[in-house]
Amino acid sequence: MSGWPRIYYKLLNLPLSILVKSKSIPADPAPELGLDTSRPIMYVLPYNSKADLLTLRAQCLAHDLPDPLEPLEIDGTLLPRYVFIHGGPRVFTYYTPKEESIKLFHDYLDLHRSNPNLDVQMVPVSVMFGRAPGREKGEVNPPLRMLNGVQKFFAVLWLGRDSFVRFSPSVSLRRMADEHGTDKTIAQKLARVARMHFARQRLAAVGPRLPARQDLFNKLLASRAIAKAVEDEARSKKISHEKAQQNAIALMEEIAANFSYEMIRLTDRILGFTWNRLYQGINVHNAERVRQLAHDGHELVYVPCHRSHMDYLLLSYVLYHQGLVPPHIAAGINLNFWPAGPIFRRLGAFFIRRTFKGNKLYSTVFREYLGELFSRGYSVEYFVEGGRSRTGRLLDPKTGTLSMTIQAMLRGGTRPITLIPIYIGYEHVMEVGTYAKELRGATKEKESLPQMLRGLSKLRNLGQGYVNFGEPMPLMTYLNQHVPDWRESIDPIEAVRPAWLTPTVNNIAADLMVRINNAGAANAMNLCCTALLASRQRSLTREQLTEQLNCYLDLMRNVPYSTDSTVPSASASELIDHALQMNKFEVEKDTIGDIIILPREQAVLMTYYRNNIAHMLVLPSLMAAIVTQHRHISRDVLMEHVNVLYPMLKAELFLRWDRDELPDVIDALANEMQRQGLITLQDDELHINPAHSRTLQLLAAGARETLQRYAITFWLLSANPSINRGTLEKESRTVAQRLSVLHGINAPEFFDKAVFSSLVLTLRDEGYISDSGDAEPAETMKVYQLLAELITSDVRLTIESATQGEG
């Protein structure tokens, strides 16, 4: 490009460089989208806009992509490197109005006909200044936002710092030419498909128009289900119909979000400023699969694990910066206090009570509101655990909202609903001290403004944050596979509860928890905490800690827990340096070197971070424990031992493998442990390697407390086969608390009620106990003896003496 156009662009770029601060989606387009910069690249934009073109240019230059203003030379032919699908008023003939775009597509395709080695990558790019969906006023949402010059000027002026450049995966023009030909009709089809692509992309980024709140309430009141619930309310409480209707409206006011794009923008600015000061980085993985689902028209339901109140803000912030619509979020009614409640409501929160029992009107209003969100196409987010995990492990899922999601599908008319499991990880959780107190029996403090201010005042260096998107679960596909005749239950009026609903919801919930754990993120803090807590003195020399971290890292890299899990690329030494900056550990120096210590008062809190990745290391830890105890053991016997204990571990930690997959996993882990020199393999037997016995012992310690807990329950069951489930849970906790005191076990979840409740349910499912409570003493004693070999003799004596003392 030369002459007047170049001067014009330079002049136009002066104000744009000041007013526009755009963000690229994805953050690093070339590697994330697989663009090959050694091959020709041309850009396709939805409509003629110089501001968009220059904003794209700035991002291309920042990411080492070809300059869109520099023409492509192919076989002596000069062609513009960009194409506008929709035309507009032109200043120079250099611009390409709509009919020109078809000609340009044809020219590019024609060059592929004459040059068999040519393969131009066509990259669709949309530039968005602001993402306000607007309010419903009857007009149809335009497929592309065409702004004239004056409108564009004000959009840039007001929204220049809220602009996004969205790069889409490239389309190979070579493949297009080979499969569809190169004539003009193919060029026209290409332009038409591009227009549809941009319309879908805009909907995925901006979302459907927002309803006026009163219009939404009126529509809900007119629904058959709520009208019937209002009549029932009036009859059962002996109040007038008007009063019952007012009660319904009051519930809608309590529940419904009041989404505000301006509040999203303001919060984005504040959070952007805050994150940069609190977090050293927010790591996002597998977002492209979610963008693709949104682009394909799926109704997205985000199902993250729940670690902290920070989850609400972090996930919405991440989604917004990934070019997706911030979802409507189901938040606990405990967060509806001033000023947080009104702010969260404008950020998309809708509030949910802890229980629906005994309030038919409330449950009907909530279910209809959720169904309305789905039918309008809004993305939704809820925490399937029901509350924040106090231990760092996933909680057993609460299935109420998930059940309502499937009931919404049974009303018919919704787009395909896809559940997106999300793992959220932190190197520092601000509530972790409060969690430890609550697990020790302290009363949960009610959320309030003073409590919020105290929490904010404690915010310091939070390290790294992690948001990993797990494997999506399309509900329609799942139901087609597991409940082939589910469509027979569709009822557009009534909320139906077919017989298959509860077991199916339970299975989906369990599957979601597994998928969340599959997307686990190892980081400096949880790895260092795992190693230091494995040491009985909670201290290791720097060399020992480095060796232990290398063991964990190699296991996770060479035998990955799943394809969705992430492991740091940094070295063990770099991870230790980073963890030390978090000020959780003490360092003592002597003439030999550094000793890294986890102070006693911190040890209880640090179990939280260890538990975040317990599922990723528990199988190699169990293998290490078995090999350490037996000194040498055949693969077959090792496999038998793992097979006996695996169902309990799978249920407790939501592990991903089925029993029939275990032999291959055990073999892969054994080979990796041999490669690391932790064990030797001789004649199909695993032997300890004395040179690395400490590393193996520390690895084995990762399963120590879990095995002790199982030993308690199996001993109680063997000693009293007729014990009922409730008493078994209670007595197991009592012995665990005693063990914790006598043997200095610092993990609060060691005697957590939920952990023992889950274990006893698994024992029932595995046939160790029946619903009537009777156990098979021979079987339970066999398992106890297996466990007794894996725990120390002093712990075993404490367990056995506890029950003898009671007798």
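Using the three backbone atoms N, Cα and C, a Cβ is placed for every residue, glycine included.
None of the noted substitutions appears here; every position holds its original residue.
According to Swiss-Prot, the mutagenesis experiment His306 to Gly carries the following note: Reduced acyltransferase activity. His306 (mutagenesis position) falls within neither a helix nor a strand when secondary structure is assigned with DSSP, and so counts as coil. For His306 (mutagenesis position), the same-chain residues that are 6 or more apart in sequence and have a Cβ closer than 8 Å to its Cβ are Phe383, Glu385, Gly386, Gly387, Arg388, Ser389, Leu395, Ile424.
Swiss-Prot documents His306 to Ala as a published mutagenesis change and attaches the note Abolishes acyltransferase activity.
Listed in Swiss-Prot as a mutagenesis experiment, Ser308 to Ala is described as follows: No effect. Cβ neighbour count for Ser308 (mutagenesis position): 19 (other Cβ atoms within 10 Å of its Cβ, all protein chains included).
For Asp311 to Ala, Swiss-Prot lists a mutagenesis experiment annotated as follows: Prevents assembly into the membrane, suggesting that it participates in folding. Here the Cβ of Asp311 (mutagenesis position) has 21 other Cβ atoms within 10 Å, regardless of which shown protein chain they belong to.
Quoted from Swiss-Prot, the note on mutagenesis experiment Asp311 to Gly is: Strongly reduced acyltransferase activity.
Ala349 (mutagenesis position) has a Cβ environment of 27 other Cβ atoms inside 10 Å. Here the residue is the original one, while Swiss-Prot reports the published mutagenesis Ala349 to Thr with the comment In plsB26; results in high KM for glycerol-3-phosphate and reduced specific activity.
Experimental mutagenesis at this site is recorded by Swiss-Prot as Phe351 to Ala, annotated: Strongly reduced acyltransferase activity. Phe351 (mutagenesis position) carries a strand DSSP state (E or B). Here the Cβ of Phe351 (mutagenesis position) has 20 other Cβ atoms within 10 Å, regardless of which shown protein chain they belong to.
According to Swiss-Prot, the mutagenesis experiment Ile352 to Ala carries the annotation: Reduced acyltransferase activity. In the structure as shown, the Cβ atom of Ile352 (mutagenesis position) sits within 10 Å of 23 other Cβ atoms.
Under its mutagenesis entries, Swiss-Prot includes Arg354 to Cys with the note: Reduced acyltransferase activity. Around Arg354 (mutagenesis position), the C-beta neighbours below 8 angstroms that are at least 6 residues distant in the chain are Gly332, Ile333.
A mutagenesis experiment is reported in Swiss-Prot for this position, Arg354 to Lys, and the note states: No effect.
Residue density at Glu385 (mutagenesis position): 21 other Cβ atoms are found within 10 A of its Cβ, drawing on all protein chains shown. One entry in Swiss-Prot concerns the mutagenesis experiment Glu385 to Arg. Its note says: Strongly reduced acyltransferase activity.
Per Swiss-Prot, mutagenesis Gly386 to Ala is noted as: No effect. Under the DSSP three-state reduction, Gly386 (mutagenesis position) is assigned to coil, being neither helix nor strand. Neighbour count (other Cβ atoms within 10 Å of the Cβ, all protein chains): 17 for Gly386 (mutagenesis position).
Here the C-alpha separation of Asp311 (mutagenesis position) and Ala349 (mutagenesis position) works out to 12 Å. Rounded to a whole value, the Cα-Cα separation of Ile352 (mutagenesis position) and Ser308 (mutagenesis position) is 17 Å.
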